[in-house]
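Contents: one structure, followed by commentary.
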Amino acid sequence: MANLSGYNFAYLDEQTKRMIRRAILKAVAIPGYQVPFGGREMPMPYGWGTGGIQLTASVIGESDVLKVIDQGADDTTNAVSIRNFFKRVTGVNTTERTDDATVIQTRHRIPETPLTEDQIIIFQVPIPEPLRFIEPRETETRTMHALEEYGVMQVKLYEDIARFGHIATTYAYPVKVNGRYVMDPSPIPKFDNPKMDMMPALQLFGAGREKRIYAVPPFTRVESLDFDDHPFTVQQWDEPCAICGSTHSYLDEVVLDDAGNRMFVCSDTDYCRQQSEAKNQ
C-alpha cells in the first residue's frame with residue numbers, strides 16, 4: 001500500500017492509468033510512432049520529467065523495484081526528488097543498482113549495465129518531435145512522418161559534414177526504428193544510441209509538456225542515421241575514468257580547480273561503483 005495517505009497508489013487515478021496504458025500499447029504496436037495522450041498535472045513543473053513520471057506511475061506495481069537516474073547519476077536533484085516521490089505514493093522498494101531494478105526512469109542516459117527482458121526503461125523527453133527544428137509546424141511534421149519523408153533530416157546531417165567535416169550532433173541523435181519511423185531518442189548522448197538496438201528491455205518515452213508517448217519494443221532494430229561514406233560513430237576519450245579505470249563507458253569531464261585541471265569520471269555512478277569494487281577484489 002502507498003505510504004502517503006489520501007492518494008491513490010502511484011498518485012494517478014486508475015482511469016488515467018488505463019488511458020496511459022492504452023497509449024503505451026498503441027506505441028508498442030507501432031514502434032517509434034508518437035501517440036497523443038491526455039497528460040495530467042503533476043506535483044512538479046513541466047521540464048522536470050512529468051511525462052516519464054506519468055509512464056512510471058501507470059506501469060509500476062507493488063512488487064516492482066524502482067531506480068531513477070539523472071544524467072547517469074542516482075544522487076542528483078531530479079533523480080532524488082522523483083525517487084522520493086514514488087517511495088511516498090507507492091511504498092515500493094528503490095535501488096541504485098541497475099541489476100536489481102525492474103523499472104528504471106532515466107533522464108538523458110542509458111545505463112552501462114546491459115538491461116534484460118524483465119526490465120522497463122522509461123525516458124524523460126523534453127521534445128519528442130525529431131523534425132521540430134527543421135519544420136516547426138506540427139501539422140507538417142505529422143504529414144512527413146505519415147509519408148516517410150525524411151530527406152530533410154539527411155540534409156541536416158549532410159550540412160554538418162559540409163561545415164565541419166563530420167556529423168556534429170552529439171546528443172538526441174536521430175534514429176530510425178524498425179525500418180520505418182525516425183525518432184528522437186531523447187537527449188541521450190549518441191554514445192548510448194547503439195544500446196537501443198535489439199535491447200531486451202521495453203523502452204518507453206514520455207513527453208509531459210507535449211503530451212506524447214512513444215516506444216521501442218524489446219528486440220527491435222534501431223539504426224542511427226548516417227551515410228555510407230560517413231558512418232555513425234560514438235565519442236571516444238583519450239584517458240580512462242579517474243575513479244574506476246573504465247575505458248569503455250561514457251565519461252563526464254569534471255573541472256577540479258581554477259587552474260583548469262580536470263579529470264574524467266563515469267557518468268553512470270552505479271557502473272563506476274561496480275567497476276571499482278571488481279578492481280579492488
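Any Cβ shown, glycine's included, is placed from N, Cα and C.
Here the original residues are kept at every noted site.
Taken straight from Swiss-Prot:
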- Val103 to Leu: In strain: B (VARIANT)
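A strand conformation is recorded for Val103 (variant position) in the three-state DSSP classification.
Sequence-distant neighbours of Val103 (variant position) (same chain, six or more apart, CB under 8 Å from its CB) are Thr56, Val59, Ile60, Asp64, Val65, Leu66, Lys67, Gln119, Ile120, Ile122, listed in sequence order.
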